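Database features, via Swiss-Prot:
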- S44, T45, T163, G185, D187, E188, S204: aceneuramate binding site (BINDING)
- Y133 to F, H, W or C: Large decrease in activity but increase in substrate affinity (MUTAGEN)
- Y133: active site, proton donor (ACT_SITE)
- K161 to Q or A: Loss of activity (MUTAGEN)
- K161 to R: 33-fold decrease in activity but no change in substrate affinity (MUTAGEN)
- K161: active site, schiff-base intermediate with substrate (ACT_SITE)
- D187 to E: 9-fold decrease in substrate affinity but almost no change in activity (MUTAGEN)
- D187 to N: Large decrease in substrate affinity and activity (MUTAGEN)
- E188 to D or Q: Decrease in substrate affinity but almost no change in activity (MUTAGEN)
- V211 to I: In strain: NCTC 8798 (VARIANT)
Amino acid sequence: MKGIYSALLVSFDKDGNINEKGLREIIRHNIDVCKIDGLYVGGSTGENFMLSTDEKKRIFEIAMDEAKGQVKLIAQVGSVNLKEAVELAKFTTDLGYDAISAVTPFYYKFDFNEIKHYYETIINSVDNKLIIYSIPFLTGVNMSIEQFAELFENDKIIGVKFTAADFYLLERMRKAFPDKLIFAGFDEMMLPATVLGVDGAIGSTFNVNGVRARQIFEAAQKGDIETALEVQHVTNDLITDILNNGLYQTIKLILQEQGVDAGYCRQPMKEATEEMIAKAKEINKKYF
C-alpha cells in the first residue's frame, strides 16, 4: 500500500453530470503517464462532498473497472451521514478496493467518543482495512497523538492520510506508530514529510505532476536531499501558479491541454474564465 497515490479528479460535463469517458481518460493518464502507484478515489479532489450516493458509487465502479489490477485503489467513503459511509464501505469492499478511507466527521463539533464510534462503525461493517483521512484545516478536527493511538488500537485501522502542516505531530506519530501507514497529504510539503518517514503521499496535483512527486519521494528516501529539494522547488512553483489560478479548474485545464477530457468542475465551483484558461495554457507550457 506504500507509494504515490493520486487523489483522483472527476470529469463532469457542463451540466454537472459525470463524464464517464473523461473520467476513464483521467485514470489512464494517472496510470500511463504519471506512473502513480495507486488512486485515492472519492476524496476532496474528486468533489466528493457535492455528489449523491449513487454518483459516488458510479465513480467507484468506473475507477475499479478501469484500474483493477494495475494500481492500488483506496475508496474514501467518509460522510457526515454515517449510514451513507457504511453503505459505501460495503459497496467498495464488495467491488474489491484494497482499502477504504474516511474523513473525520465534520461541520458539527463531534467529540472524540463520537469520532471513535464513527470509525468503529464503518470498519466493523466490512472485512477491509481503513485509513483515517485527517484534514484539520477543512474539517476543524484536530486529533491528538493519544486519540490517534486509541483509534489505532483497532488492527483494521492501518494508517492515516495526514493533510496537515504540523510536522511535530507527524514526527511524533512516525515514532509512536512505526507499523502504521502514514501518507503525506500536502503536495507542497512532500520533501519534509518524506524526511520524517512517511510511507507515501496522496495528492491532487499528482494528476499532472506524479512523475515529479515520485522523484522527490525516491530521492529523499535515498538521502539525496539536494535533488529532492530541486524538484520540490519546481513542484512548488507549479503549485503556486495552480493555486493562484484556481486549484481544481486549473488541474483540469492542464489535463485538457495534454489531451485528456478532464471536463468541468461541479457547481457551486465556478466555471473557468477565459483568463483562467489562458493562464492554464501558460502553466502547461512552462512546466510540462
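Every residue gets a Cβ built from N, Cα and C, even glycine.
Substituted residues are absent from this model; it holds the original ones throughout.
For D187 (mutagenesis position), the count of additional Cβ atoms within 10 Å of its Cβ stands at 25 [all protein chains shown].
Residues listed for aceneuramate, S44, T45, T163, G185, D187, E188, S204, cover a largest CA to CA span of 17 Å. Note: the Cα of T45 (aceneuramate binding site) and the Cα of D187 (mutagenesis position) are spaced 13 Å from each other. If you take the CA of D187 (mutagenesis position) and look 10 A around it, the recorded positions you hit from S44, Y133, S204 are S204. Residue with the densest Cβ environment among the binding-site residues S44, T163: T163, by other Cβ atoms within 10 Å. Within 10 Å of G185 (aceneuramate binding site), judged by CA to CA distance, lie the following recorded positions from the set Y133, K161, V211: Y133, K161. Listed in sequence order, the residues of the same chain lying 6 or more apart from Y133 (mutagenesis position) and placing their CB within less than 8 Å of its CB are G43, Q76, G78, S101, A102, V103, T104, V160, K161, T163. It is 21 Å from the Cα atom of V211 (variant position) to that of S44 (aceneuramate binding site). Taking a C-beta cut-off of under 8 angstroms and a sequence separation of 6 or more, E188 (mutagenesis position) has the following same-chain neighbours: Q232, T235, N236, I239. In the three-state DSSP scheme, D187 (mutagenesis position) falls into the helix class.
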